[in-house]
Amino acid sequence: MTSPAKFKKDKEIIAEYDTQVKEIRAQLTEQMKCLDQQCELRVQLLQDLQDFFRKKAEIEMDYSRNLEKLAEHFLAKTRSTKDQQFKKDQNVLSPVNCWNLLLNQVKWESRDHTTLSDIYLNNIIPRFVQVSEDSGRLFKKSKEVGQQLQDDLMKVLNELYSVMKTYHMYNADSISAQSKLKEAEKQEEKQIGKSVKQEDRQTPCSPDSTANVRIEEKHVRRSSVKKIEKMKEKHQAKYTENKLKAIKAQNEYLLALEATNASVFKYYIHDLSDLIDQCCDLGYHASLNRALRTFLSAELNLEQSKHEGLDAIENAVENLDATSDKQRLMEMYNNVFCPPMKFEFQPHMGDMASQLCAQQPVQSELVQRCQQLQSRLSTLKIENEEVKKTMEATLQTIQDIVTVEDFDVSDCFQYSNSMESVKSTVSETFMSKPSIAKRRANQQETEQFYFTVRECYGF
């Protein structure tokens, strides 16, 4: 036999509901705290961005001034009146052209960094200030909207509580009325059963006395039955009335329950999401995007300007050419480097001879001297060929040393999480002391040998 179902008492149901509502209320409070924290973090972030770019603007301006001082220091030397024409002539030489472009690049970098500092101070920082003001103002309004949404939700929960209590009350009345009706029905059945038993137990008597007794008993039974019937009808009417109220209250409770669940779902799934991205974050990310893109535009244009200057310097570096510079130098100072006039034969005391005299007795001497010169030239030619090969090999060695492609320092900019790797990379570059000392010693030794050969055998 199955045990009867256990029903929760009203107090248990109310307690569970109160607990659930308290949890929701606590959640709502934490939601506002969370949004407050987000607002504080946002304000702090925007303030940090302002301070960062303000400090960066100062650094850029200081850097610009230092670059300007650097350029002006050397440009002032170039503009000095001493040897002005010589300096002007030197400008056509490729190394001097590189130097001038380098100074111009520094000047342009100085101007660009001044512009960058101005953009930070008068464009980017005001944008962050505006974003901060807008964000604070919108958050304040969003908080008011969120508070109103939470108040509306709590109002719905309170209404559900009231409807639920009404349902419990009417349902309890209905159950009570039903119980009384059943009790009345039992009494009616019991009364009817008594009447039947009494009729069965009656013994035969005289006709007159029997008739009187029966009439009296019937009257009593009818009176009792009528009372019970009236009581039953009264309980039936009360039960019907309470049952109707209970059904209506139950319907109201179910409708309110459905509406409450829909309101809770709407608040948590839609309202909260809309509150954050359509109220609290309204325009925040877009405005921040514009401010940071202004920074990117400034930095990229600075980089583009620098690249243009570096491209000009790179072009000048590629045009570094010793042969062309030698030709330009000789053309500029033609009077210095042009060959002098030939020495002419100066006749003495009217002597007009201007050619060798190959007559006897000097002919044989001239022939012998010519043979000696030819023999000597053959020997020198062989020696010079060997010396030439040695000089060419030595010169090639020097050129290999001075043209080695050791200028790529890209590895120095491959940073990792550990600064030790950076230091290690830098220490292994061309400028490390052991490496450069060895290179310099090798180069100087080769140069010394080369010029020794030149001095011994001439050019």
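Every residue, even glycine, has its Cβ placed from backbone N, Cα and C.
What you see is the original sequence, not a version with the noted changes.
Record features (Swiss-Prot):
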DOMAIN    22-325  domain 'F-BAR'
MUTAGEN   W108 to R  Does not improve solubility; when associated with R-73, R-205, R-235 and R-250
MUTAGEN   C205 to R  Does not improve solubility; when associated with R-73, R-108, R-235 and R-250
MUTAGEN   H235 to R  Does not improve solubility; when associated with R-73, R-108, R-205 and R-250
MUTAGEN   Q250 to R  Does not improve solubility; when associated with R-73, R-108, R-205 and R-235
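Structural mapping of features recorded in Swiss-Prot.
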residue	record	Cβ contacts under 8 Å, 6 or more apart
W108	mutagenesis position	S305, K306, G309
H235	mutagenesis position	A177, K180, L181, E183, A184
Q250	mutagenesis position	Y167, Y170, N171
Where does H235 (mutagenesis position) sit by DSSP, helix, strand or coil?
helix
DSSP three-state call for W108 (mutagenesis position): helix, strand or coil?
helix
Under a three-state reading of DSSP, tell me whether Q250 (mutagenesis position) is helix, strand or coil.
helix
